[in-house]
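Below is one structure, written out as structure tokens; comments come after it.
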Amino acid sequence: MQQPVVRVGEWLVTPSINQISRNGRQLTLEPRLIDLLVFFAQHSGEVLSRDELIDNVWKRSIVTNHVVTQSISELRKSLKDNDEDSPVYIATVPKRGYKLMVPVIWYSEEEGEEIMLSSPPPIPEAVPATDSPSHSLNIQNTATPPEQSPVKSKRFTTFWVWFFFLLSLGICVALVAFSSLDTRLPMSKSRILLNPRDIDINMVNKSCNSWSSPYQLSYAIGVGDLVATSLNTFSTFMVHDKINYNIDEPSSSGKTLSIAFVNQRQYRAQQCFMSIKLVDNADGSTMLDKRYVITNGNQLAIQNDLLESLSKALNQPWPQRMQETLQKILPHRGALLTNFYQAHDYLLHGDDKSLNRASELLGEIVQSSPEFTYARAEKALVDIVRHSQHPLDEKQLAALNTEIDNIVTLPELNNLSIIYQIKAVSALVKGKTDESYQAINTGIDLEMSWLNYVLLGKVYEMKGMNREAADAYLTAFNLRPGANTLYWIENGIFQTSVPYVVPYLDKFLASE
């Protein structure tokens, strides 16, 4: 059933085609703005709060106050239509909300079409037909432009002579100035000073023919994420995990850790090696060069050897707390680690389909290995994020809340950041921003990761602190640049307008 046509002030609003029109002029608005205008018309003369607008226009979507404010501003601009004499359509009532200030008339669809068809285009004011012929003649004569006087024409010519003279003089001065500049000045883009404490993690070759490609790629992504998070949390190095970032651009990082999968003949057979190379960009020297043959059970041993080799190459001893953390977050079997990293890779993507798949894989891991409690916690995190985007039914939500209550009390998960990530998202979904803020800051104290800073940005945005939110989002993208992190910023928990909240990041990505 089509929505009825309504006249709001001078504008005829046709919701079925998302158009407003007046005096023969038609404007097409976004569906959300049309819904907002129709809701104002349905409550003409009433003061509507932001919460009422969110509940009735945005319905089940989670939006912030600035989204409502921005939509009201766009609607006001469209209704004004560059008309300085336009009446005030929507007034702001301080500390109350907004109010429609113009009269409203409702029509049926047929009446609205007749009104639109019968509305003539604006025409200039006509001369009355009862005037005398002599009067008409006078009107016609006055409409004829008078001849330009010679004095005015002469002044006009003098003006253009001086204008072109000064323009030519300015061009000559500019050419002389440009010719005197030293054109051999260095380009600023090429002057990048390396930071020896920064490390980039890149992936060169992503697959081998002799090993299942999805497992191979997700294993490398998981190892890279673990190395980046460990160094960022337990050392003074700043690591940028660029495995998901495919832009070839200059970097200021003093070191580069490259992961590649290569086929090489060994003992008359082709084998797939995972090559790990750490290069010091200051002098081009190789600090670490290792190759691993991955089998179905040595994934955990390879990862432990890599961490130990990095510790020696970087002269960075691993603290005891890191050793304890790794014991809690990693399984004790290599084959299980590959399955866990595949589920974790889906979590990194962040979209609905990937989160659903991550929940399924983690559920299988928990069922087959109930002693791996960290997988249970990560499944709870995935499920609460899914609930924030597509609310679960009452039975599913009750089961999830019970599972979360059980997980946060497990002693083997004490002092792990994932517990506070779960608490932060759960509180944020319920609108408890202060509780969420406290939880995610505790999580950041325990672990410096891109996901923690994405969640911190979401909390700041809900608190109306967009400047702090922009800093948090930029930190997250700096730690793990790429499409995955950008998707989390734009769509995780609730939708974020990157051009509005993080304009620098929007311009940076547009320059690619």
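Cβ from N, Cα, C; glycine included.
Mutagenesis annotation in Swiss-Prot: Arg50 to Ala, described as Strongly affects DNA-binding. Abolishes activation of the cadBA promoter under all tested conditions; the structure shown retains the original residue. There are 17 other CB atoms within 10 A of the CB of Arg50 (mutagenesis position), with all protein chains counted.
Summarising the environment of Phe164 (mutagenesis position), the number of other Cβ atoms within 10 Å of its Cβ, over all protein chains shown, is 10. Under mutagenesis, Swiss-Prot gives Phe164 to Val with this note: Expression of cadBA is lysine-dependent.
Quoted from Swiss-Prot, the note attached to the mutagenesis of Phe165 to Ala states: Expression of cadBA becomes lysine-independent. Strong decrease in regulation by LysP. Prevents interaction with LysP. Look at Phe165 (mutagenesis position): DSSP puts it in a helix. Within 10 Å of the Cβ of Phe165 (mutagenesis position) there are 10 other Cβ atoms, across all protein chains.
Listed in Swiss-Prot is the mutagenesis experiment Gly170 to Asp, annotated as follows: Confers both pH- and lysine-independent cadBA expression. The secondary structure of Gly170 (mutagenesis position), as reduced to three states from DSSP, is helical.
Where Swiss-Prot documents Cys208 to Ala as a mutagenesis experiment, the accompanying text is: Induces cadBA expression at pH 5.8 regardless of the presence of lysine, and at pH 7.6 when lysine is present. Weakens interaction with LysP.
Under mutagenesis, Swiss-Prot gives Asp471 to Gly with this note: Confers pH-independent cadBA expression, but does not affect the requirement for the lysine signal. For Asp471 (mutagenesis position), applying a Cβ distance below 8 Å and a minimum sequence separation of six or more within one chain yields no residues. Secondary structure from DSSP puts Asp471 (mutagenesis position) in a helix.
Here the residue is the original one, while Swiss-Prot reports the published mutagenesis Leu474 to Ala with the comment Confers pH-independent cadBA expression. Decreases inhibition by cadaverine. Of all the Cβ atoms in the protein chains shown, 17 others lie within 10 Å of the Cβ of Leu474 (mutagenesis position).
Here the candidates are the mutagenesis positions Phe164, Phe165, Gly170, Leu474. The one whose C-alpha lies nearest to that of Arg50 (mutagenesis position) is Leu474.
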